[in-house]
Amino acid sequence: MESGGRPSLCQFILLGTTSVVTAALYSVYRQKARVSQELKGAKKVHLGEDLKSILSEAPGKCVPYAVIEGAVRSVKETLNSQFVENCKGVIQRLTLQEHKMVWNRTTHLWNDCSKIIHQRTNTVPFDLVPHEDGVDVAVRVLKPLDSVDLGLETVYEKFHPSIQSFTDVIGHYISGERPKGIQETEEMLKVGATLTGVGELVLDNNSVRLQPPKQGMQYYLSSQDFDSLLQRQESSVRLWKVLALVFGFATCATLFFILRKQYLQRQERLRLKQMQEEFQEHEAQLLSRAKPEDRESLKSACVVCLSSFKSCVFLECGHVCSCTECYRALPEPKKCPICRQAITRVIPLYNS
């Protein structure tokens, strides 16, 4: 706390930082809680022969936010894995990721770093069909890459380490980057895999479509069942809630500390002001009662004992209010009787 009771710059920065972090965490928590509530409110629809009749009776022949589960089936052609035999799917994602170590000039340590240098995703049209045989119904899945939880399975993964010569090693130390290698990954959504879709379910021209929902709700195509998906969202909500509460408590504690310091500083100023007024009032009463020839000596009297002459100048406040004996009798740490500031130096006052 600075002089005058004003908070210091560090306290302002701490309060501002915790407030901004708390607001950001609370915003994320609200967004996660909204997504969780929307998932809880999604209507579970059974993928069966009565699906079209259910949708035809729904307003606008659609369910705005529905949950449906089925097996993946390609419409026409399928995608073959480039590395695994007899592995067919409807979505294929190939990724090349570079791994390297970068020298940190601040910590003087080598830090692991990775970045995707190439990624390609191939898709073909596919449906969700019932697991049971003999049920003639299918749901066409539209825009699968727009989903926030695309349930791809890693079918191939290989790390290709970098081959380095002695001159390469020296060059890497000079440049501050040491390549470790390239990681090659293939992910696929296999034919026959179980998929849980959460989105807008629409009946259009006797065909059923699952597409991204409107009104800002999230689109899911997950390999997990709906209960596991909901549980994961609720766990995320609890985590962000705890983080928001922790930083909120830190913000409140910082604010309480600053306000308490200001309150104590204000109370101290009021007490010193009251003490000074009492000194002045007491001195005025003595002057009014004294004889004219004694008034000059009273004006120069020590405010503590009122018997000796003032003989000390207190620094840094500059008050002249005490005799030498009363100054010596002040308790440690010595403070000015008028303003209660710490006495750093005393200059003797010589009365003529």
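Glycine is no exception: its Cβ is also placed from the backbone N, Cα and C atoms.
Bear in mind that the values here come from a model prediction, so they are computed numbers and not experimental data.
As given in Swiss-Prot:
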- ARG260 to Ala: Protein is targeted to the ER; when associated with A-261 (MUTAGEN)
- LYS261 to Ala: Protein is targeted to the ER; when associated with A-260 (MUTAGEN)
- CYS302 to Ser: Failure to reduce TP53 levels and abolishes ligase activity; when associated with S-305 (MUTAGEN)
- CYS305 to Ser: Failure to reduce TP53 levels and abolishes ligase activity; when associated with S-302 (MUTAGEN)
- HIS319 to Ala: Abolishes ligase activity. No effect on mitochondrial localization (MUTAGEN)
- CYS339 to Ala: Abolishes ligase activity (MUTAGEN)
Mutagenesis positions compared (CYS302, CYS305, CYS339) - highest count of Cβ atoms within 10 Å: CYS302
Secondary structure of LYS261 (mutagenesis position) (DSSP, helix/strand/coil): helix
Other CB atoms, at most 10 A from the CB of HIS319 (mutagenesis position): 18
Around the Cβ of LYS261 (mutagenesis position), the count of other Cβ atoms that are within 10 Å: 16
Residue among mutagenesis positions CYS302, HIS319, CYS339 with Cα closest to the Cα of ARG260 (mutagenesis position): CYS339
Cβ neighbour count within 10 Å of ARG260 (mutagenesis position): 11
CYS302 (mutagenesis position) and HIS319 (mutagenesis position), Cα-Cα, nearest whole angstrom: 12
Cα-to-Cα gap, CYS339 (mutagenesis position) vs CYS302 (mutagenesis position), nearest whole Å: 15
